[in-house]
Amino acid sequence: MQKNYLELIKKVRERSNPDLVQMTKMYSETLSGSKLFENKSIEYSDVSIYIKESMKGVAPSYTMNSKVAANKVEAHLKKSHGNLVDFERQGSVMTNTHILKENDVDLVQITNKSSEFDHKGLEKALNNTSVLKTEEILNLKKHKENFSPYQGNQIDDLKYVRLKSELVLSSTYKTVDIEKENSIYVKVTEPERDIDVVTATYYKSVDFMKTNDKSRKGIQIYNKKTGKINDVDYPFLSIERINVKDIISNRRLKNMIRFLKNIKYDCPHIENKGSIRSFHINAICYNIDVKKYEDLHYLDLVSILYQELTNIISNKSYRDNIKSVDGCEYIFEFDCAKKLIEIEFLSQELDSIIADLHNQSLLVG
């Protein structure tokens, strides 16, 4: 049975462009037309409009206000912490792959009193300099020479930053949740946005020490419940890679990420959180060979995604080798069965949309 696309269009517009701002065209709809659907009138069908609206980014003015809200929270914390904390951003807002209901913007406060350090990786790299450039060798040696053990207690520092931030934010904003393990939730009222404040320490990876490229710096988030730091993440590298690959793909990568997020959100069989998160959708889309879709019309991107999900479901070897955008973990290593159930639901949604496109093409042909 065909979906109620008018209702779906209404919902996706409400969550991505609540202020009804005039939106610009996507790169993938400025070409002459779809290779699969040569009749241009198909683009005015309800199913095509739903696809287009689901691929578009959130209105720029709305996204800008999300950043303004994060800046306001940062200003309060900066006044309290001074120069002892650096501030960064992570999340899908920084790549413009967010949808309104998953308006993912994290304010990361990072202690600069200490950092984690990949000592073993550094020594291993310096013992095999034949594969390194001269500049990389010099950078590694400099990091080794400049290293000195931290005399304080890193966990105590992070605990103090977290506690002080809880006090500052609770006295500034009406709605604050300090019970979350990895972050402090803050509801900013003007502009009205939800902000998560994460407390972390830097992690100096070998790639960072070789290049001094800030995007190669990792972070380890302080967990309030365990009183420990979590495994290393590379959010800044993920942001850079998605932004760069989107340019290489002629702006199509982000179209696919947003589309799959919206399809997941509209799927009645998948919970809002679920096993497949933004993290996994980013990785799935990022993994697709750019050459397969870099010049395609937006309607053809649906088939590309369907083929990818089908391959993930049927080919274990292929599935097991899909890594996160930062390249640090295999996304189907854990909870694979649950994730595959949701991938199957997403695949069915795409199959249904493709069938409706073909049926509509016959009607207007």
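Just so you know, glycine gets a Cβ as well, placed from its N, Cα and C.
Keep in mind that what you see is a predicted model, and the values were worked out from it rather than measured.
What Swiss-Prot records for this protein:
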MUTAGEN   Asp233 to Ala, Asn or Ser  Reduced efficiency of c-di-GMP synthesis, makes small amounts of other cyclic-di-NMPs
- Task: Report, as a single number, how many Cβ atoms besides its own are within 10 Å of the Cβ of Asp233 (mutagenesis position).
- Result: 22
- Item | Where Asp233 (mutagenesis position) falls in three-state DSSP terms | strand
